[in-house]
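**Q** Have a look at this one before I ask anything.
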Amino acid sequence: MFSNLSKRWAQRTLSKSFYSTATGAASKSGKLTQKLVTAGVAAAGITASTLLYADSLTAEAMTAAEHGLHAPAYAWSHNGPFETFDHASIRRGYQVYREVCAACHSLDRVAWRTLVGVSHTNEEVRNMAEEFEYDDEPDEQGNPKKRPGKLSDYIPGPYPNEQAARAANQGALPPDLSLIVKARHGGCDYIFSLLTGYPDEPPAGVALPPGSNYNPYFPGGSIAMARVLFDDMVEYEDGTPATTSQMAKDVTTFLNWCAEPEHDERKRLGLKTVIILSSLYLLSIWVKKFKWAGIKTRKFVFNPPKPRK
């Protein structure tokens, strides 16, 4: 009897010791986990506070006076997923560029041949290119020669180099307009707003440097380019009224096409791709349901032959 009591006492002692050890380990593990969670929450809070503070500084710095007034969103006819450029507007926009913008700005990345079939016929573009002279190979004596333009040539700029452009514009460099729509935040909305956003007089208290003009959509509000579009400044070939907004819309559409001449073909190809992939997807569903499902779910039963007696 005494031995039985001793065994029971020993078992209880061991079980209590094991329980206390396990409880202590669990307690330590819980405290460690709690510390890690607390540290993670604190780090996340510090990171969030830092980001919010930096964002507040950026928001204070990004004022309309420094970064320009935000251009409103306009309903451009080519913005939809299935919409294409208004090619009549591209033709009118080229006319505005040639008669107004080409005096200062270039289109170095646009070749004459890209206009064929988009806004002009082959003969029209060929005649326009031949109005300009390009450098040709020198003659036998090494003297430089000139030749009429060809469809493969690029539209020439108004100045031979950057120094000449700055000298003619009081030190300001007119940007190339080939990619201007893609190079400016807001794209077409910004270009249209900039062209039509010149007020008659700058706001009271705004001091402009000599030779500058005020435009709220330009960063800083001071721009070297003066207002260039006025009503009836261009006589459109198709008889469209040449209002300031109409000319700005047309030349913006033309510049958007210059920056993205593959726009229409890209959307056309995208539509074809969606149709083909959708058809293949439906075909795969049919194959899965009516052809592959039976193969995938079938079962083979093997009945071993009975041994012969």
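Numbering starts at 1 and runs along the chain as displayed.
Even glycines carry a Cβ here, placed using N, Cα and C.
Keep in mind it's a predicted model, so treat the numbers as computed, not measured.
Relevant sequence annotations retrieved from Swiss-Prot are reproduced here:
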type    : residues                       : note
BINDING : Cys101, Cys104, His105, Met225 : heme c binding site
DOMAIN  : 88-241                         : domain 'Cytochrome c'
MUTAGEN : Arg166 to Gly                  : Abolishes catalytic activity
MUTAGEN : Lys272 to Ala                  : Loss of RIP1 from the bc1 complex
MUTAGEN : Lys288 to Leu                  : Loss of CYT1 and COB from the bc1 complex; when associated with L-289 and L-296
MUTAGEN : Lys289 to Leu                  : Loss of CYT1 and COB from the bc1 complex; when associated with L-288 and L-296
MUTAGEN : Lys296 to Leu                  : Loss of CYT1 and COB from the bc1 complex; when associated with L-288 and L-289
**Q** Write down the Cα-Cα distance for Cys101 (heme c binding site) and Lys272 (mutagenesis position), rounded and given in Å.
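**A** If we compare the Cα positions of Lys272 (mutagenesis position) and Cys101 (heme c binding site), the gap is 37 Å.
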**Q** When the number of other CB atoms within 10 A of each residue's CB is tallied over all shown chains, which of the binding-site residues Cys101, Cys104, Met225 has the maximum?
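**A** Compared across Cys101, Cys104, Met225, the most Cβ atoms within 10 Å surround Cys101.
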**Q** So around the heme c site, Cys101, Cys104, His105, Met225 aside, which residues have their CB within 8 A of the centroid of those CB atoms?
**A** Val100, Ala102, Ala103, Pro174, Leu177, Val228
**Q** Count, for each of the mutagenesis positions Arg166, Lys288, the other C-beta atoms lying within 10 angstroms of its own C-beta, and report the residue with the smallest count.
**A** Lys288
**Q** Met225 (heme c binding site): which of the mutagenesis positions Arg166, Lys288, Lys289, Lys296 is the nearest Cα neighbour?
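**A** Nearest by Cα distance to Met225 (heme c binding site): Arg166.
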**Q** Nearest by CA distance to Cys104 (heme c binding site): which of the mutagenesis positions is it, out of Arg166, Lys288, Lys289?
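**A** Looking at Cα distances from Cys104 (heme c binding site), the smallest one goes to Arg166.
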**Q** Using DSSP reduced to three states, classify Lys296 (mutagenesis position) as helix, strand or coil.
**A** helix
**Q** Taking all residues of the domain 'Cytochrome c' (88-241) together, what is their mean pLDDT?
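**A** A mean pLDDT of 95 is what the predicted model shows over the domain 'Cytochrome c' (88-241).
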**Q** Given the recorded positions His105, Lys288, Lys289, Lys296, which lie close to Arg166 (mutagenesis position), meaning Cα to Cα within 10 A?
**A** none
**Q** For Met225 (heme c binding site), which of the three DSSP-derived states applies: helix, strand, or coil?
**A** coil
**Q** List the Cα distance (Å, whole number) between His105 (heme c binding site) and Lys288 (mutagenesis position).
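**A** Counting only the Cα atoms, the answer is 59 Å.
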**Q** For Lys296 (mutagenesis position) and Lys288 (mutagenesis position), what Cα-Cα distance in Å is obtained after rounding to a whole number?
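**A** About 9 Å separates the two Cα atoms.
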**Q** Please give me the CB contact count at 10 A for His105 (heme c binding site), counting all chains in the structure.
**A** 20
**Q** Over all shown protein chains, what is the count of other CB atoms within 10 A of the CB belonging to Lys289 (mutagenesis position)?
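**A** Its Cβ has 10 other Cβ atoms within 10 Å.
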**Q** Between the Cα atoms of Cys101 (heme c binding site) and Lys289 (mutagenesis position), find the distance and write it as a whole number of Å.
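**A** Cα to Cα, Cys101 (heme c binding site) and Lys289 (mutagenesis position) are separated by 62 Å.
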